[in-house]
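As recorded in Swiss-Prot:
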type	residues	note
MUTAGEN	Arg277 to Ala	Markedly reduces nuclear localization
MUTAGEN	Asp290 to Ala	50% decrease in scramblase activity in presence of Ca2+, and 40% decrease in scramblase activity in presence of Mg2+
Amino acid sequence: MSGVVPTAPEQPAGEMENQTKPPDPRPDAPPEYNSHFLPGPPGTAVPPPTGYPGGLPMGYYSPQQPSTFPLYQPVGGIHPVRYQPGKYPMPNQSVPITWMPGPTPMANCPPGLEYLVQLDNIHVLQHFEPLEMMTCFETNNRYDIKNNSDQMVYIVTEDTDDFTRNAYRTLRPFVLRVTDCMGREIMTMQRPFRCTCCCFCCPSARQELEVQCPPGVTIGFVAEHWNLCRAVYSIQNEKKENVMRVRGPCSTYGCGSDSVFEVKSLDGISNIGSIIRKWNGLLSAMADADHFDIHFPLDLDVKMKAMIFGACFLIDFMYFERSPPQRSR
């Protein structure tokens, strides 16, 4: 009896395996959801869709459910979301342009000029060109046309070749193309070349601008009149009959003040509107980034509004366009 060693009671084989098997460090697999995860702050609990016994966790939405956040695909691994959609623009993303709502077509109105029917003043903002500041290379002018609500009405772009721009500078002939929110060219302004080296008072040397709306159909002209003291222009119809006059200040190079060009009737008594070149401080003195305010009556004929609008660009090229060599002196 003394030589017999007591033994423990025998246990089933299954219990022995459970005791000797080391614990699995991997957690159980998460439950499978037939849904898409959306980044961003968790929203309110979404009621369960038809066919699901219970609600889904916060931040999960079924594919059939509309959500307020777009779906994003992870790029280059898992990274935190630094920009919430709709909050701030992403890096290298241009700011969207707010356009003026497009009006309905009107009878007896050239297509594209319906915007001017609703306005009594517009702002002409020239783009700042850093290349012209750093070099002597003249670039094509670009302008943004906006209303009082800072909504874009038109975009004006110069279409002149490099040789003509840099050879003739401010005296260059040019073509300005006016486009709307759909990118359609609704107006064209052309300035022919005029030689002013022989006699500035000669009729053949006077500047002229032709306005076409739609392109190819002339609606009027802006013609310069020689005057010893001030800038004087005539706004003419398609038959070159004088309709209005534009009278500028005695000095258009006033520093620290606005330059006002008054639009008057032919007899000079009635004041119809104005073209004001705004003084923008050092930016006006050093760069070609002019700002014009154009005012006209709300009930003025839309073609005459377009002619006053066109006169603004002829004034800009003749008196406020600074070539790079002149600015460096």
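Glycine is no exception: its Cβ is also placed from the backbone N, Cα and C atoms.
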Number of other Cβ atoms within 10 Å of the Cβ of Arg277 (mutagenesis position) across all protein chains: 25
Asp290 (mutagenesis position) CB neighbourhood, other CB atoms within 10 A: 24
Asp290 (mutagenesis position) and Arg277 (mutagenesis position), distance between Cα atoms, whole Å: 7
